[in-house]
Amino acid sequence: MEGSKASSSTMQVSFVCQRCSQPLKLDTSFKILDRVTIQELTAPLLTTAQAKPGESQEEEANSGEEPFIETRQDGVSRRFIPPARMMSTESANSFTLIGEASDGGTMENLSRRLKVTGDLFDIMSGQTDVDHPLCEECTDTLLDQLDTQLNVTENECQNYKRCLEMLEQMNEGDSEQLQRELKELALEEERLIQELEDVEKNRKVVAENLEKVQAEAERLDQEEAQYQREYSEFKRQQLELDDELKSVENQMRYAQMQLDKLKKTNVFNATFHIWHSGQFGTINNFRLGRLPSAPVEWNEINAAWGQTVLLLHALANKMGLKFQRYRLVPYGNHSYLESLTDKSKELPLYCSGGLRFFWDNKFDHAMVAFLDCVQQFKEEVEKGETRFCLPYRMDVEKGKIEDTGGSGGSYSIKTQFNSEEQWTKALKFMLTNLKWGLAWVSSQFYNK
């Protein structure tokens, strides 16, 4: 209960729900409770219980309390619960309100009504498992729960009744049959228990085997993971090696292509390109000769002679030929021939022009000596190839080259007492003979 002072002459008292603690507004009927109403509310739950003659009176005489009687009706056990003593003035829950009021009698009546109401709630709480008072919602919820319990109890009661009726209808033969069935069921139970024990033993064995298998499976999983890591590492290495192998194969393929290309390449033809430019014979684009209409610089003529000496020297080395009387010394635009009979004698294959050119015959001797070397090369080739023949016949003693297939004239390779046109033509015929010799060497020593 909770109380608050609303005014100097009025005391408000309220009760709260024992479940949700919400304040309650009591019904007006609680204000007009009389003794008869209170006795009806506090009457025992079961009023049909009858005690055995003599026992009830004896208990009432001995104890002075209302009896606790258990009766049976229709196979249902019923118990009589005596009511609680409400009107005891010694109750521990009694109280008296003291407050200011204009009328002392009014306060006394209020205190009495509240005491009666509180005692009534205490009695109701003592007779049930539920504390009172309750609000309307909690009461509805409680009633629903009680209805559910009542339905369950009624169903149990009906089941008990049916079982009792079945037992009453059974005769002695049925009882013996049930006893036999009970023994059989007991034996079946023992057998099943034994099977259960065997199954339990087998389960333990299987559990132990399962643990071993799980441990083995875990070990295998670890090994599999290790093998997988190793496999991944080896796979990575394999991929790297495959890439390297493909790279090497591509390099080898490219090198093989270059090698095949080089094998098909004529080194002499690629190095020494002999051709003509008008009336001039050319080697590597250097003109060999001089005309009044085309005064070629002597530096270009000297360079052409250097390439010519280098070509004949390379052809002789390829054939293993050693020239008699002279040794070729390729030295760029200052190449020369060295006399084998007189080591101190050098025959230059280069000239600077001027007046000295007309009086110095060493240049002419060098060109005649070079023509001698070309003749020796021709004779060496004819030793192994009788059908070999150069297009222009060479006369070393006279220092001339004959145009046997053309006009039939001969042209001197010397510059003294010779025109520039004939000298240039003689040099052109000499380059043509060297081109034929170059072609023969390339065909014979291509794969050597």
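For all residues, glycine too, the Cβ spot is worked out from N, Cα and C.
None of the substitutions listed is reflected here, since the structure keeps the original residues.
Given the structure is predicted, the values throughout are model-derived calculations rather than measurements.
Under mutagenesis, Swiss-Prot gives Leu178 to Ala with this note: Disrupts homodimerization, no effect on interaction with ATG14 and UVRAG; when associated with A-196. Looking at Swiss-Prot, you'll find the mutagenesis Leu178 to Ala noted as follows: Disrupts homodimerization, no effect on interaction with ATG14 and UVRAG; when associated with A-192. According to Swiss-Prot, the mutagenesis experiment Leu178 to Ala carries the annotation: Disrupts homodimerization, no effect on interaction with ATG14 and UVRAG; when associated with A-259. Looking at Swiss-Prot, the entry for mutagenesis of Leu192 to Ala says: Disrupts homodimerization, no effect on interaction with ATG14 and UVRAG; when associated with A-178. Here Swiss-Prot describes Leu196 to Ala as a published mutagenesis experiment; the accompanying note says: Disrupts homodimerization, no effect on interaction with ATG14 and UVRAG; when associated with A-178. The annotation that Swiss-Prot gives for the mutagenesis experiment Ala217 to Leu reads: Decreases interaction with ATG14, no effect on interaction with UVRAG; when associated with L-189, L-224 and L-255. What Swiss-Prot notes for the published mutagenesis of Ala255 to Leu is this: Decreases interaction with ATG14, no effect on interaction with UVRAG; when associated with L-189, L-217 and L-224. For the mutagenesis result Leu259 to Ala, the note given in Swiss-Prot is Disrupts homodimerization, no effect on interaction with ATG14 and UVRAG; when associated with A-178.
The DSSP secondary structure for Leu196 (mutagenesis position) is helix. There are 12 other CB atoms within 10 A of the CB of Leu192 (mutagenesis position), with all protein chains counted. The number of other Cβ atoms within 10 Å of the Cβ belonging to Leu178 (mutagenesis position), over all protein chains shown, comes to 12. Cα of Leu192 (mutagenesis position) to Cα of Leu259 (mutagenesis position): a span of 92 Å. The Cβ of Leu196 (mutagenesis position) lies under 8 Å from the Cβ of no residue that sits 6+ residues away along the same chain.
Separation of the C-alpha atoms of Leu178 (mutagenesis position) and Leu259 (mutagenesis position): 110 Å, rounded to the nearest whole number.
When other Cβ atoms within 10 Å of the Cβ of Ala255 (mutagenesis position) are tallied across all protein chains shown, the result is 10.
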